[in-house]
Amino acid sequence: MKTWLKTVFGVTTLAALALVVICIVLRPSRVYKPEGNTKRALTLKDILNGTFSYKTYFPNWISEQEYLHQSEDDNIVFYNIETRESYIILSNSTMKSVNATDYGLSPDRQFVYLESDYSKLWRYSYTATYYIYDLQNGEFVRGYELPRPIQYLCWSPVGSKLAYVYQNNIYLKQRPGDPPFQITYTGRENRIFNGIPDWVYEEEMLATKYALWWSPDGKFLAYVEFNDSDIPIIAYSYYGDGQYPRTINIPYPKAGAKNPVVRVFIVDTTYPHHVGPMEVPVPEMIASSDYYFSWLTWVSSERVCLQWLKRVQNVSVLSICDFREDWHAWECPKNQEHVEESRTGWAGGFFVSTPAFSQDATSYYKIFSDKDGYKHIHYIKDTVENAIQITSGKWEAIYIFRVTQDSLFYSSNEFEGYPGRRNIYRISIGNSPPSKKCVTCHLRKERCQYYTASFSYKAKYYALVCYGPGLPISTLHDGRTDQEIQVLEENKELENSLRNIQLPKVEIKKLKDGGLTFWYKMILPPQFDRSKKYPLLIQVYGGPCSQSVKSVFAVNWITYLASKEGIVIALVDGRGTAFQGDKFLHAVYRKLGVYEVEDQLTAVRKFIEMGFIDEERIAIWGWSYGGYVSSLALASGTGLFKCGIAVAPVSSWEYYASIYSERFMGLPTKDDNLEHYKNSTVMARAEYFRNVDYLLIHGTADDNVHFQNSAQIAKALVNAQVDFQAMWYSDQNHGISSGRSQNHLYTHMTHFLKQCFSLSD
């Protein structure tokens, strides 16, 4: 770990420093004025109002050639690609009658659920009121109406059977008008969750609001029970408008704390009252110590695949289970367990990848690290040891979209060697050897270098959504020939709006330092002149498995800072970031807060060498993990930064969630990694903030990175008698996302930076 040296000033040095400070204060403000252009610069108001936001188009597939889409006037429209038929399946007046903001069509197309009264809970979860509309009769279903608010609701894959979660218990309806059947009875607020994840699983493992899955034929329903009874509670005040604040309590396991106890059950929904839920056994090698459930995939109507992780998270076990009619139980034989282990870090990327099963319901494709440490697609038929590697190279496969009888569609960053690009590829798996084709590499090449896709069930048709670097565009394609059929959304209105705007120039390049290569994105002011000197703002996230340097379009706060204020912005992907191989990724394993910071400092020095950066006007800012890195960079004692901002920063990994902290740091125990947990805190660097201007920001109702983190930083700075600025946002969560708070936040940060850089208002 880097040694943090304390600088001692003598009397002469102090006098010289005082003189420098006086000179800086007296220096006149600077105004950035792009010349020779009649276009206007972006304004902060443009950003806060979302004036230049873009649209995407994702079809809601209901068959191989049919999909639904919600129009701009909120009609739900049916489309048939082959017949070119389109019509309104549900009118906006019906939507408005219950103030619906979302919908879901039953697979038999007889009913639609309408979602209203959306109330956000955590990152993915929310509650809502649901109404069922009968399309054939043109009226809402009356009798045995759904309770409110519901935590999650979904249709079965066939017919119009539905399951929902209410007050942490799961209920089943065979038809929308039927009385509900209660499947679970153990649900209790903040203690036992059925069919929905608790806080830590939602945020750090599943990344969903649900934890239940229908079998393909709708016969079985699998669900997870999370028991949080023994988990410590995080409590914080929500001030509201009342005389007394109320207390929010969340079971929240921090590093080293007791974790949720998870059990997976499957219930036969055809006769749920005859045979209750059946528990699926945990693999022995996992059950012998603390473990996590990581995902569930239905393979066929009577075969299911479960994934488990050891608490240390370097060993993952994939277990394939079959329904035994004679036992009326689920059997998970040991010879159907596949183990994935990392010897250099943690298993998988941010999450362990999920399998994409073949038509035979036995073999599957999965992304994991090859012998060279790059994540690639492998074909597993019997054991992981005998896996056949499908892709290879010093790049990474990102995601498998679809596996059909003769094709596999996936995304990667292979093309032209840019880690921050995404293209869609097709592998013809019926051929020997398999042949590979890049579907998107040469489509609108200048405009589109970062794609995702949405496929119909058997990939007969698919939509491509390009996110940049030019204006986003969504297109429909034939899955057999890859030919473009139709442009779904091309953002023409946005294109016209931007014609009179001075946008900055964006460059994505790489810099080398010793044997390391760092990719960076630099946003340069309009009419950029290399012979001049510009202030520099580093925007950092830097967390493990993250990526900031991406070829995507954006008009946001940093775009404004470059366009209007003449600030050069740089984003750098240092060690620990994703999609450049395990050696680069796992460099930060068990030592967070070291290389992420060092690599930002290295990049700043390289940028100064380019000749157009004003060394006296360099700042850094970040949010969440980025707030942690920006804080440590400011306290590095290098003198590179004049000022910086940390929004909702982690300040100690002992304060953060067990699943996340332990994945990258191990356990905070003496016989594991307690020493680095203690050494890597922001508080340990409090003395080194003396010579920088530091703005610390946090929401008081942050359920993710608790306000405790910033409170401890502030306490350490006060104890060290270090001056700093702070801003808190009452009742705001991790995103500080309410309109007025967000406006205040970005206005305040802008004023801080302009003062730091001596820029005129």
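In case you wondered, yes, glycine gets a Cβ from its N, Cα and C as well.
The noted changes are left out; the structure has the residues it started with.
Marked as active site, charge relay system by Swiss-Prot: S624 (among others). Look at S624 (mutagenesis position): DSSP puts it in coil.
For D702 (active site, charge relay system), the same-chain residues 6+ apart in sequence whose C-beta sits under 8 angstroms from its C-beta are Y236, A648, Q732, N733, H734. Residues or ranges marked as active site, charge relay system in Swiss-Prot (evidence: similarity to another entry): D702 (among others).
H734 (active site, charge relay system) counts 20 other C-beta atoms within 10 Å of its own C-beta, drawing on all protein chains shown. The active site, charge relay system feature in Swiss-Prot is assigned to H734 (among others).
E204 (substrate binding site) falls within a helical segment according to DSSP. Annotation for E204 (substrate binding site): same-chain Cβ neighbours under 8 Å, separated by at least 6 residues, are A657, I659, Y660. The substrate binding site annotation in Swiss-Prot covers E203, E204 and is backed by similarity to another entry.
In the structure as shown, the Cβ atom of S624 (mutagenesis position) sits within 10 Å of 20 other Cβ atoms. Listed in Swiss-Prot as a mutagenesis experiment, S624 to A is described as follows: Localized at the cell surface, inhibits gelatinase and dipeptidyl peptidase activities and stimulates tumor suppression activity.
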Distance from E203 (substrate binding site) back to S624 (mutagenesis position), taken between C-alpha atoms, in Å:
14
Provide the number of Cβ atoms within 10 Å of the Cβ of E203 (substrate binding site), excluding the reference atom itself.
21
